[in-house]
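Asks: When I checked Swiss-Prot for this same protein, it listed these features:
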BINDING   ALA11, ALA12, GLN40, LYS41, GLN53, VAL54, GLU66, SER67  glutathione binding site
DOMAIN    2-82  domain 'GST N-terminal'
DOMAIN    89-214  domain 'GST C-terminal'
MUTAGEN   TRP205 to Leu  In tt19-4; accumulation of unextractable proanthocyanidins
Amino acid sequence: MVVKLYGQVTAACPQRVLLCFLEKGIEFEIIHIDLDTFEQKKPEHLLRQPFGQVPAIEDGDFKLFESRAIARYYATKFADQGTNLLGKSLEHRAIVDQWADVETYYFNVLAQPLVINLIIKPRLGEKCDVVLVEDLKVKLGVVLDIYNNRLSSNRFLAGEEFTMADLTHMPAMGYLMSITDINQMVKARGSFNRWWEEISDRPSWKKLMVLAGH
């Protein structure tokens, strides 16, 4: 059965789910929700996602929202299909979960407001919060140093295999790398930059960029 994904393919959270689908070889259909016209806030979409965000999925009678929950669900449902994203043992899965949580609580809390202020607001003709941006860059640098140290002795965040721990970072990283200052911050950290170059060379990422019009 084809999974229906409601969202905008250029948005980071739908991209997280799409990357999972592409890594697992899951058939999907994208139902476009236009974020620029706030379609996600309309009553019909609020029935799918009561907080007015994207993505949401429909898989037959099964419905789910929140990108990380969706990605984990399909990585589990299709554990034996495509890339193993969850880990090969209980201990490995715990490390995958650990670094996926790091993405949520340490990385994304900085990446998301940076993307909003440096990419989305200028596109909408709005002013960014310069003071906030500079503070976020400093904090991001500290986080990237920790990642760089981790990746100096590990090929990927959870060890020697690409997993959900890596995948969940990719949409925001794609946006951050288009920001000159942050691109330079990444390239100044050799192990972190090596990791990004490797994961952004995966077929799933290249296919996603085509879907997103890049």
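Glycine too: its Cβ is placed from the backbone N, Cα and C atoms.
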Asks: Under DSSP, the domain 'GST C-terminal' (89-214) has how many residues in helix, strand and coil?
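Replies: DSSP classes over the domain 'GST C-terminal' (89-214) add up to 94 helix, 2 strand, 30 coil.
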Asks: Take every residue in the domain 'GST C-terminal' (89-214), average their pLDDT values, and give the whole-number result.
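Replies: Overall, the domain 'GST C-terminal' (89-214) comes to a mean pLDDT of 98.
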Asks: Other Cβ atoms within 10 Å is the metric here; tell me which of the binding-site residues ALA11, ALA12, VAL54 scores highest.
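Replies: The most densely surrounded of these binding-site residues is VAL54.
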Asks: Relative to the Cβ of SER67 (glutathione binding site), which residues of the same chain, six or more apart in sequence, are found under 8 Å away?
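Replies: In sequence order, the residues whose Cβ lies under 8 Å from that of SER67 (glutathione binding site) (at least 6 apart) are CYS13, PRO14, ARG16, VAL17, PRO55.
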Asks: Whole-number Å distance between the CA of GLN40 (glutathione binding site) and the CA of TRP205 (mutagenesis position)?
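Replies: If we compare the Cα positions of GLN40 (glutathione binding site) and TRP205 (mutagenesis position), the gap is 25 Å.
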